[in-house]
Amino acid sequence: MYTPIPANTPAPTAPTSSMTSNSSSASNANTTSSSGINPRNRASGTPSNERARPASGISSFLNTFGIRQNSQTASSSAAPDQRLFGTTPSNSHMSVAMESIDTAPQQQEPRLHHPIQMPLSAQFHVHRNYQLPISISLTAPTTTDHQQSSAHNFEGNNVGNVQESLNQRQPNGTNNTTTSIISMAPAATTRNIVGGADGSTIVNNSQEMYKNLRHLIYAANQPNGTEILHLDLPATSAEESNNMFNVDEVTLKQRKDKHGLFSIRLTPFIDSSSTTNQGLFFEPIIRKAGPGSQLVIGRYTERVRDAISKIPEQYHPVVFKSKVVSRTHGCFKVDSQGNWYIKDVKSSSGTFLNHQRLSPASSLSKDTPLRDGDILQLGMDFRGGTEEIYRCVRMRIELNRSWKLKANSFNKEALQRLQNLQKLTTGIEEEDCSICLCKIKPCQAIFISPCAHSWHFRCVRRLVMLSYPQFVCPNCRSSCDLEASFESSDEEDESDVESEGDQLVDQLSVLMETSKDVDSHP
């Protein structure tokens, strides 16, 4: 309650800084001055006038700051000197601070009782060395039930106990936030979990599974790599299946890299017989995966770009910038023996393996085994393939480090002869590529000019094509004709004989001169 001050008591003078620094006090002073009341002589006024002023001005002032008007406790507990100077919490910026202090714990209390849990995918991003397994959705996000089964599959890696653990985890609430990367088990395992006793339910879940096909990469120590894939193999002979699944330890070790992962390399296949276009050109693609992994083949979109932005390139899905490739066109699969498979997932334009279509349009295909050197085509040319975005994708498949060329004795001897030739011509025993400044090693494509200088072919290719057939050496500036005709073998033999005869004549002349010099000296 407000306590009036006697008239004979002098009113204290408010500090100048308090009136100038406080914007609310200044506005309050302007309000009182406009009504004919001096704020310094406010104490000399009647109590009724003093009560009327807060009743009319405080409510409007508090509304400007969005403060509730039921803060009577704060205003009643203010000190007398604060009420006199116009700096009470009810009419100054102090009310905002006190209100925030009173209300902040109430707003933050639920957050403290329900802390945010970091998803498993975020733990992968924070980890310096990227860990496996990972899973990416290239299409629509998954549901909460799907994430519950996925989280358990990541922890257990046991297909038989998935249903029991899932029932135990159902009462607990889960986070509905969908992340771009969620660790999970293969989609085929999810099909068995969700499917009921009747076969129709399983078929419907299978259709939904391939509609939201996921990109799965497992580590090298993934158990049951072949079982979790649920392969649907075509009918083959017993001998072929025996050779496929019975791999000795030496062959299996050769198929793996130093981290125990299998690999696949895709290079563009240039069809010389095609008269219209050569297909979509792309840089060689190398992907690595552990047993039981599933690599999605699809179209490059913004969603895919955001999903793979924090994943190493060797674990990316196989995506192309072509309209004839569906968003989830198909997938590669690899089992525990290092065997690779291709599956068409209801693509509209089709998947062709060695010029044979795997399945009709909008239908699933079998898990067809792949062999080293197979030709794979995704889609068909649209509008004649005049635009690059409407061209099909043709590629050659190389499996399990088969493209790695090992330097044998012949390669090393060839490089040694090249270095000896450079030593004779330039006096330098070992010359690096003058374009990229890297060493020339065995099993590399090398271009040797007639002046005995050499470069990597990919480095000098543009210089060769720029003024072909004339070539100007960038090192010594000598010019040569790359289309110059070769001499016949007979002429070469005759030139060799003539050169050998000339050498004999020169040697004899030198011997005769030396003998004359010896005879002349007594």
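Each Cβ is built from the backbone N, Cα and C atoms, and glycine gets one as well.
Here the original residues stay in place, and none of the substitutions has been built in.
As recorded in Swiss-Prot, the features of this protein are as follows:
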- 295-358: domain 'FHA' (DOMAIN)
- Thr13 to Ala: In strain: YJM 269, YJM 270, YJM 326 and YJM 1129 (VARIANT)
- Arg111 to His: In strain: YJM 269, YJM 270, YJM 326 and YJM 1129 (VARIANT)
- Ser149 to Leu: In strain: YJM 269, YJM 270, YJM 326 and YJM 1129 (VARIANT)
- Ser165 to Thr: In strain: YJM 267 (VARIANT)
- Glu239 to Gln: In strain: YJM 267 (VARIANT)
- Ile428 to Val: In strain: SK1, V1-09, YJM 267, YJM 269, YJM 270, YJM 280, YJM 320,YJM 326, YJM 339 and YJM 1129 (VARIANT)
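Per-residue pLDDT, averaged along the domain 'FHA' (295-358), amounts to 92 for this model.
With DSSP classes pooled into helix, strand and coil, the tally for the domain 'FHA' (295-358) is 9 helix, 24 strand, 31 coil. In this structure, Glu239 (variant position) is part of a helix by DSSP.
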